[in-house]
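Below is one structure, written out as structure tokens; comments come after it.
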Amino acid sequence: MSIVLIIVIVVIFLICFLYLSNSNNKNDANKNNAFIDLNPLPLNATTATTTTAVATTTTNNNNSIVAFRQNNIQELQNFERWFKNNLSYSFSQKAEKVVNPNRNWNDNTVFDNLSPWTSVPDFGTVCHTLIGYCVRYNNTSDTLYQNPELAYNLINGLRIICSKLPDPPPHQQAPWGPVADWYHFTITMPEVFMNITIVLNETQHYDEAASLTRYWLGLYLPTAVNSMGWHRTAGNSMRMGVPYTYSQILRGYSLAQIRQEQGIQEILNTIAFPYVTQGNGLHVDSIYIDHIDVRAYGYLINSYFTFAYYTYYFGDEVINTVGLTRAIENVGSPEGVVVPGVMSRNGTLYSNVIGNFITYPLAVHSADYSKVLTKLSKTYYGSVVGVTNRLAYYESDPTNNIQAPLWTMARRIWNRRGRIINYNANTVSFESGIILQSLNGIMRIPSGTTSTQSFRPTIGQTAIAKTDTAGAILVYAKFAEMNNLQFKSCTLFYDHGMFQLYYNIGVEPNSLNNTNGRVIVLSRDTSVNTNDLSFEAQRINNNNSSEGTTFNGVVCHRVPITNINVPSLTVRSPNSSVELVEQIISFQTMYTATASACYKLNVEGHSDSLRAFRVNSDENIYVNVGNGVKALFNYPWVMVKENNKVSFMSANEDTTIPFSVIMNSFTSIGEPALQYSPSNCFVYGNGFKLNNSTFDLQFIFEIV
């Protein structure tokens, strides 16, 4: 018994000694800022549906590695697998990116020949280049697929970024550079952390990357909608929510828990895209609005790739897929050409990703409340942005302030087989349809703030009518900020062509210094070779006439109209980079708001017998294409008839149409005996009333 007792005492003594020794080790470890957190979640997080746990690591504010317990490993692994499987496709939908980077690496600046710690644009380049390398590392057909050296460079790049970031983050100012230059730190940088961590999830670097992501996104993206003291909404928050959600998964939260967070709920309310009648979001006619009153598709395009992540995270039902599809159809094309009036403030007609978003039908699309008409045919894309007092006609910022004419007056078609020729500093002021008030085309509307400012028209009325293959838009506009420029604009899209008439063009009297105005019919970027002769050479070869002048698959013609003074076509080069076909309008007629111009554009290789007439009065313009399509512009009404279908709309947005308007219209197009049957309206008093005017404002009738 005594021997047994002695053994027991010795064992107890050893246990006590080991316990005390272990406690001292822990205390020493705590002095070195290391800790073990076996339950990093708050108490209510223990209800997670996935309870599998795995040990991993995290960091403290000195970037030293510490232990972490992952409570939702299956959900984490599933998402990371899905992310890698879809990375290349997702990247193809991402507008801001560096594709197939090949920059040399640098242990101080991440990449050679950049100054990312003083230049925010260079920091953005570093971020986008790192993401581009992640795509290469993950692409099985790339020569850098799972390259060990690249893996090291990626984690090292992440380390370098972390070593430069202020801890704690600055409040309402960027870590370096201009105070308000926050974008890359809030939007792009978190995506870098997510991309690097996930593509390295089968390497020795994963634990370190995950711990860095948990720590630094906890500082710079503490919620899905907050960063560096700012609260972000709309397109910005959509981008923020994707890496934020991943960082929360890394912290052990389940997707069900993350969904309940206030910031995530804000984003889900945004991406649900309920139809709205004002403010940010998807308007009832499926036009995307941002900055309260701006058709700002740049934000939607930049965020579009995130929608797949949200449907993975939280289910298919979180996105208004039907509305979003229509929103893209309303403005886009498979080639990526987009009407500039809904695009970026710097003036662009092209998105490198929008063509990948959906399958585009050949159709005519109209947004009756937001005033956009678009036609996509086999041969061309065309679109016009009208005006309404509810929405801005232009938004400027301290850098971009000369694009208002482009946004409001672009009237052209793009041959789908032609080259995509985007604007540059020399060409952005010169586009078909723009009414020039000076020879250099510059019309500045500066922002009155340190950020963006939007401008609404003094007069903003638009009517749209469409059939199966034709669409017409009638615009009555006046812009105080553009020298009180006013006009009525009549545009008709039809097979292989477009008709354009401006009348009642006017400006503030005595404001042009006795310089004639001009309407641009066709513009040529002389720096791009399309195998077309110069406009001047074409004119000389055509007996000193610019009829039929061609550029990049589009042909222009003057359209005469009875009893309207339509100027001849002339050629001019405002600078060495641009050549124009124009119609000159006298400053005297502009002072009295009686100037006019009229032309048509056709797809090269196609012609038509289009004719236009003024019927009875200045406000009644009849256009006959000659292939069953007729249009009538009789302010405030516009009508399009195609074979057995006819549609009407009023620029006053009337929900009733008098019988007299219909009968007078049929008389004006030479078909007074037409019999018709309503398709979306019913007899109401002395006319018809729309069945439902919630989403559109066109009256549609079948000819019987």
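Using N, Cα and C of the backbone, Cβ positions are placed for all residues, glycine too.
There are 21 other CB atoms within 10 A of the CB of N236 (mutagenesis position), with all protein chains counted. In this structure, N236 (mutagenesis position) is part of a helix by DSSP. In Swiss-Prot, a published mutagenesis experiment is listed as N236 to A, annotated Complete loss of non-sulfated chondroitin degrading activity.
Feature annotation from Swiss-Prot assigns active site, proton acceptor to N236 (among others).
The mutagenesis experiment H291 to A is recorded by Swiss-Prot, whose note states: Complete loss of non-sulfated chondroitin degrading activity. Remark: H291 (mutagenesis position) has N280, A392, E395, T452, S454 as non-local neighbours, by Cβ distance under 8 Å and separation of at least 6 in sequence.
What Swiss-Prot lists as active site, proton acceptor is H291 (among others), and the listing cites experimental evidence.
Summarising the environment of Y299 (mutagenesis position), the number of other Cβ atoms within 10 Å of its Cβ, over all protein chains shown, is 20. Under the DSSP three-state reduction, Y299 (mutagenesis position) is assigned to helix. Swiss-Prot documents Y299 to F as a published mutagenesis change and attaches the note Complete loss of non-sulfated chondroitin degrading activity.
Here Swiss-Prot flags Y299 as active site, proton donor.
Comparing N236 (mutagenesis position) with Y299 (mutagenesis position), their Cα atoms are 8 Å apart once rounded.
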